[in-house]
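Scroll down for the structure; my scribbles are underneath it.
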Amino acid sequence: MKTEGIKSPSAKYHDMAGSQRIPHKNPHIQKVAVLQSKPNKEDALNLIKEIAHKVSYLMKENHFKVTNLVEFYPRDQRLLGMNVNHGSKIMLRLRCSTDEFQFLPMECIMGTMLHELTHNLFGPHDKKFYNKLDELIGRQWVIEQRGLYDTFLGNGQRLGGRANLRSNRYPMTGISTNTGIVRKRGKGVKLGSLHPEGISSIDRGNSPRELAAFAAERRYRDDRWCGETKNNKDQIISDNISSSLEVVILDDDDEVLPGDTLIEVIDLT
């Protein structure tokens with residue numbers, strides 16, 4: 001079943017990319033979904049599939065499993081992501097809180113994804129959590145430089161093999177070379193980082209008191225931006241499956257029933 005959506009400036013590019021069967025797979029994520037009520041949902045779907053694709057090798061190395069990776073657009077404008085039941089569902093904000101037509105920079109969404117994957121292992125924003133998050137951030141950078149993905153890429157690429165680096169790199173803001181999605185320029189905020197400009201890296205020359213202050217600031221920021229510490233988690237999840245959205249399951253044998261959830265679901269396995 002197909003639904004009609006608002007055509008975006010990148011629709012022509014998107015159709016070309018689809019005809020070339022550019023892979024966006026991840027054997028460690030069962031399904032991805034985007035909000036049907038928002039504009040440019042095809043671009044949103046391509047974006048969340050790109051995120052899933054890029055973390056596939058990291059997830060393989062760390063034995064991470066995610067059942068559903070979905071877009072959400074919470075009422076709390078500060079909220080960037082949420083992990084439900086250690087990977088049962090990871091929800092990511094893809095769009096600017098003040099303009100749903102604009103997508104966040106890739107580095108911002110990727111930072112949130114790594115943060116939420118860390119919640120598969122650790123709940124509280126404590127030292128163990130941040131040690132693991134920093135490890136994942138550093139490892140993901142190396143993986144992207146080497147162009148590693150845990151998926152069949154076609155053209156002779158094997159599971160866990162390398163991809164063409166030039167065709168899979170993406171800029172930190174602006175236009176993605178894979179999807180053609182126009183993303184908002186400017187500074188984004190990444191979960192787990194002290195500054196919007198980059199990954200948290202504290203000078204080893206700082207005093208213990210300064211390091212403690214940095215750590216406290218990091219926890220404070222993440223407690224605001226991450227859904228893990230929210231007292232209204234059930235309400236946030238409920239808002240994301242409002243009856244105003246329509247389910248589109250990519251199986252012609254299935255019928256859409258009244259009252260079904262609101263998300264377009266794509267099987268990544």
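In case you wondered, yes, glycine gets a Cβ from its N, Cα and C as well.
Fair warning: this is a prediction, and the values are worked out from it, not measured in the lab.
In the three-state DSSP scheme, Glu116 (mutagenesis position) falls into the helix class. Sequence annotations record features per position, and here Swiss-Prot assigns active site to Glu116.
As annotated by Swiss-Prot, Zn(2+) binding site applies to His115, His119, His125. Around the Cβ of His119 (mutagenesis position), a 10 Å sphere holds 25 further Cβ atoms from the protein chains shown.
What Swiss-Prot lists as domain 'WLM' is 20-221, and the listing cites sequence analysis.
According to Swiss-Prot, the mutagenesis experiment His115 to Ala carries the annotation: In wss1-pd; loss of function; when associated with A-119.
Experimental mutagenesis at this site is recorded by Swiss-Prot as Glu116 to Gln, annotated: Loss of function.
Record note (Swiss-Prot), mutagenesis His119 to Ala: In wss1-pd; loss of function; when associated with A-115. The unchanged residue is displayed.
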Where does His125 (Zn(2+) binding site) sit by DSSP, helix, strand or coil? coil
Sparsest-packed among the recorded positions, when each Cβ's other Cβ atoms within 10 Å are tallied, from His115, His125: His125
Around the C-beta of Glu116 (mutagenesis position), how many further C-beta atoms are within 10 angstroms, looking at every protein chain? 25
